[in-house]
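Undergrad: Grabbed the feature section from Swiss-Prot, which reads as follows:
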MUTAGEN   Gln408 to Glu  Does not significantly affect substrate affinities at 37 degrees Celsius but has no uptake activity at 25 degrees Celsius. Confers moderate binding affinity for hypoxanthine, guanine and 7-deazanthine, enhances binding affinity for 8-azaxanthine and 8-thiouric acid
MUTAGEN   Gln408 to Ala, Asn, Pro or Ser  Decreased affinity for xanthine and uric acid
MUTAGEN   Asn409 to Ala  Does not significantly affect substrate affinities at 37 degrees Celsius but has no uptake activity at 25 degrees Celsius
MUTAGEN   Asn409 to Gln  Increases affinity for xanthine, but not uric acid, 9-methylxanthine or 8-azaxanthine
MUTAGEN   Asn409 to Asp  Total loss of function
MUTAGEN   Gly411 to Val  Total loss of function
MUTAGEN   Gly411 to Ala  Decreases affinity for uric acid significantly more than affinity for xanthine. Confers ability to grow on hypoxanthine
MUTAGEN   Gly411 to Pro  Decreases affinity for uric acid significantly. Increases affinity for xanthine, 3-methylxanthine, 2-methylxanthine, 2-thioxanthine, 6-thioxanthine, oxypurinol and 8-thiouric acid. Confers ability to grow on hypoxanthine
MUTAGEN   Thr416 to Asn  Decreases affinity for uric acid significantly more than affinity for xanthine. Confers ability to grow on hypoxanthine
MUTAGEN   Thr416 to Ala or Ser  Does not significantly affect substrate affinities
MUTAGEN   Thr416 to Asp  Does not significantly affect substrate affinities at 37 degrees Celsius but has no uptake activity at 25 degrees Celsius
MUTAGEN   Arg417 to Gly  Decreases affinity for uric acid significantly more than affinity for xanthine
MUTAGEN   Arg421 to Thr or Val  Decreases affinity for uric acid significantly more than affinity for xanthine
Amino acid sequence: MDNSIHSTDGPDSVIPNSNPKKTVRQRVRLLARHLTTREGLIGDYDYGFLFRPELPFMKKDPRAPPFFGLNEKIPVLLAFILGLQHALAMLAGVVTPPLIISSSLSLPSDLQQYLVSTSLIVCGLLSMVQITRFHIYKTPYYIGSGVLSVMGVSFSIISVASGAFNQMYSNGFCQLDEAGNRLPCPEAYGALIGTSACCALVEILLAFVPPKVIQKIFPPIVTGPTVMLIGISLIGTGFKDWAGGSACMDDGMLCPSATAPRPLPWGSPEFIGLGFLVFVSIILCERFGAPIMKSCSVVIGLLVGCIVAAACGYFSHADIDAAPAASFIWVKTFPLSVYGPMVLPIIAVFIICACECIGDVTATCDVSRLEVRGGTFESRIQGAVLADGINSVVAALATMTPMTTFAQNNGVIALTRCANRWAGYCCCLILIVAGIFAKFAAAIVAIPNSVMGGMKTFLFASVVISGQAIVAKAPFTRRNRFILTASMALGYGATLVPTWFGNVFPQTENRDLEGFENAIELVLETGFAVTAFVAMLLNAIMPAEVEEIGAVTPMPVSAHDNRDGEAEYQSKQA
């Protein structure tokens, strides 16, 4: 891959052989010069811009910092700082899904720590694939987008996993103790990742479908409400943890357990206060924080909550002390299997991931000052979706749930004006190192539920807003309002009352028929799957109303409407 300097005025593509290849000797000389000179190590970048808070009495600098394109030379220190900023921006999103999924299965703390470590390592390794972009030999196809797009664990799988686990505990796939509490069930996690590995083939096939066709089949009026329902179904998880945890909500129980350092009843004011502290800290970072604080405000809020919780005695250090010094992929394994009822919902997850990937990479290209139309752009989209699918297969084999392209990092690019891939590589390296040090994962697992709940509530609400932003791209005609109403009515209902379809089918002793009925039941009790199906069906059969064509002005959908965030930045500086 040629990483030579390109002009920021023209398209910055990664087409092979676009520049003469350098010899190994020339590359070594350039690297040595980059690492041994002040220009290469520090440069003349205004580092104060990243750390300067926006306080009311401080004078704002009207000058915009320089823009670093995809392949431009960038100082080593700046690449590391911005890589750290990208890593912090995605940290909460990377560790939250494995924490929720492992808690749903009552997995022991050592397995939870392993999954958090593996999540960080896998995200770092697979993000490198997405950022680098590989050409498939003797084909017009690529693997990877070639831009600063990072991979993270998909939130969409949490709702499917939660419903499937409930079904597994009720049908005997997983066991309960005499009191009705869930026993650890690693077999269920193996079924989840095994089914995901098979269903990821759907997204791989979608990568070879032209993006325009995908967007026609899954327009914003379909994907928007689906993403909204994913976030809505997860907010309840955050609120339960905010009040102490989902496993101790019954009367007379203490949270998180009777053996915890400071056990309290669910909903105690101490728990509410800790979560509220995290929530308020996030707001204060966004209002008064420096650019580097704004992009990682969720992590800073979590850190503030952890400090106060530790000072008040809510932390348990036993698991941290018992954790190994290092961890890696496959240190622990799970028995892989395919759970039939999960197939259809997980296929829906990968379709949503493909649609999200197209939108995220389009936004990344725009803020990176790259073309957002034409052959090169379409090849980036194809490579990104293909990398999404392949990475999900690899992630499943590495004991991790499905992966998707993260959108948080587009905000970091727009804010810092750095789209350089070397900042992305530094981000990947930081994630991998953080995952290898198992004590870091153990510290995350030991964070009190109320602190995590305040962070999760904010994080999952941002998923809802992302869905609303997608819906806003479609004109609000009568037809679209009807599709939204019908699809979200059933989706909301299934989310609020997830057991509404549980007694429709009679009991049967036919195992094959029971498996088919369980699959239908799981789909209809998963809110976002219901919304996606109804929206797709109505969008296909509902004709456009002639009197509304041209009468409604669509909201702008082009990513050029806020080119690389510069207009937003300048408006803030004014």
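Cβ atoms are placed via backbone N, Cα and C, with glycine included.
Nothing has been swapped: the model has the original residues at all the noted spots.
The model shown is predicted, which means the values in this text are computed figures rather than measured ones.
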Undergrad: Given a 10 Å Cβ-Cβ cut-off, pick out the one of the mutagenesis positions Arg417, Arg421 that has the most other Cβ atoms nearby.
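TA: In terms of Cβ crowding, the pick is Arg421.
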Undergrad: CB neighbours of Asn409 (mutagenesis position) within 10 A?
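TA: 28, counting other Cβ atoms within 10 Å of Asn409 (mutagenesis position).
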Undergrad: What number of additional C-beta atoms lies within 10 angstroms of the C-beta atom of Thr416 (mutagenesis position)?
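TA: The answer is 25.
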Undergrad: Does DSSP give Gln408 (mutagenesis position) helix, strand or coil?
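TA: In the DSSP reduction, Gln408 (mutagenesis position) maps to helix.
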Undergrad: Could you tally the C-beta atoms, other than its own, that fall within 10 angstroms of the C-beta of Gly411 (mutagenesis position)?
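TA: Neighbour count, Cβ to Cβ under the 10 Å cut-off: 16.
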Undergrad: Report the nearest neighbour of Arg421 (mutagenesis position) in space among the mutagenesis positions Gln408, Asn409, Gly411, comparing Cα positions.
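TA: Comparing Cα positions, the candidate nearest Arg421 (mutagenesis position) turns out to be Asn409.
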Undergrad: Around Gln408 (mutagenesis position), how many other CB atoms lie within 10 A of its CB?
TA: 21
Undergrad: According to DSSP, does Arg417 (mutagenesis position) sit in a helix, a strand, or coil?
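TA: In three-state terms, Arg417 (mutagenesis position) counts as coil.
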